[in-house]
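Colleague: As listed in Swiss-Prot for this protein:
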- Ser94: active site, nucleophile (ACT_SITE)
- Asp215: active site, charge relay system (ACT_SITE)
- His242: active site, charge relay system (ACT_SITE)
- Thr28, Leu95, His242: acetate binding site (BINDING)
- Asn35 to Ala or Asp: Decrease in catalytic activity (MUTAGEN)
- Ser94 to Ala: Loss of catalytic activity (MUTAGEN)
Amino acid sequence: MNKVKVGDAQVSYCIDGKGPGLVLVHGTGGDSETNWGHLMPALTNDWTVVRPDYSGSGITSDEGKQLEVKEIAAQVVAAAEAARVVPFDLVGFSLGSAVVIAIAADYPHLVRRIVLLGAFLSSRDIRQKTQFELWRDLIRTDRAALSRLILLTGFSPDFISKQGHDGVSVIINSFVSEINWEGMARQVELDLSIDVSEAARRIEKPTLVIGCSHDHIVPSSQAKSVVRIIRGAQYTELHTGHLAHIENPEEFILLLRSFLLSEDVP
């Protein structure tokens, strides 16, 4: 594990593989390992993959102040620069997609292409706002209940049913034990306040937006809103829940590789 100092934060990040730079940005409550670790064998032969843990995740440490998207974007960029992989392709998941949007808008000279999975621009939508407020409350009062809620809203019904009782228990228990709950609480506050709409309008990089047809955390309508704002963005959809890269990593990797390795993409 590597570290780079950014403001008051000591940002941890992983480097794997060889080739051009590919930076993966995790989502709320996730980290570089739980969101991306299982995908490394499919990526590291073609890219040098950098996986930062932004504030609130992994072993990254800071003073605990309120999170801002520009500061998290700066942390991700600093990790990429420290790893010497600029320019790079960027992949963001959920809150990480909002961070990627901010980076592509504010650091265009560093970015080649971007992929956004389960993306949203803001939580102005009342359903999304209510959901994140519920997450915030359950982090304080009942983390096991929140873990069950994330399972039910984060995966497709068929995927959950196929796990059986024991499989579902394993997933729930892994959420309870592996999530950095205090850090997630800070990230949820950012989910509630974030708005990268203006940044999205400034993006001029090739962009692939991946929605998820069974997503009940960030419905695919949110991803389609991103497509309407980013000039020239492509849209495709996976038949999964929000946690598509965990539910169906093979299909996610196929989409990722097809876009990032395409000779038709500048």
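Every residue, even glycine, has its Cβ placed from backbone N, Cα and C.
Since this is a predicted model, take the numbers as computed values, not measurements.
I'd like to know what surrounds each of these features in this structure.
Modeller: For the recorded site, Ser94 (mutagenesis position), the DSSP three-state label reads coil.
Under the DSSP three-state reduction, Asp215 (active site, charge relay system) is assigned to coil, being neither helix nor strand. The Cβ of Asp215 (active site, charge relay system) has Gly118, Thr240, Gly241, His242, Ala244 as same-chain neighbours under 8 Å, each 6 or more residues away in sequence.
Following the DSSP three-state reduction, the secondary structure of His242 (active site, charge relay system) is coil. Take the CB of His242 (active site, charge relay system) and look out to 10 A: across all protein chains shown you find 26 other CB atoms.
In the structure as shown, the Cβ atom of Asn35 (mutagenesis position) sits within 10 Å of 24 other Cβ atoms.
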Colleague: Compute the centroid of the Cβ atoms of Thr28, Leu95, His242, then list the same-chain residues not in that set whose Cβ lies within 8 Å of it, in sequence order, for the acetate site.
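Modeller: After dropping the recorded site residues, what remains is Gly27, Gly29, Gly30, Phe93, Ser94, Gly96, Gly118, Asp191, Ile217, Val218.
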Colleague: Same chain only, sequence gap of 6 or more: which residues have a CB within under 8 Å of the CB of Leu95 (acetate binding site)?
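Modeller: In sequence order, the residues whose Cβ lies under 8 Å from that of Leu95 (acetate binding site) (at least 6 apart) are Gly27, Thr28, Gln187, Leu190, Asp191, Ile194.
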Colleague: Can you tell me how many other Cβ atoms are located within 10 Å of the Cβ belonging to Ser94 (mutagenesis position)?
Modeller: 27
Colleague: Take the C-alpha atoms of Ser94 (mutagenesis position) and Asn35 (mutagenesis position) and report the distance between them in angstrom, rounded.
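Modeller: Rounded to a whole number, the Cα-Cα distance is 11 Å.
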Colleague: How would DSSP class Asn35 (mutagenesis position) in three states?
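Modeller: The residue in question, Asn35 (mutagenesis position), is helix (DSSP, three-state).
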Colleague: Checking the spread of the acetate site as listed (Thr28, Leu95, His242): what is the longest Cα-Cα distance, in whole Å?
Modeller: 12
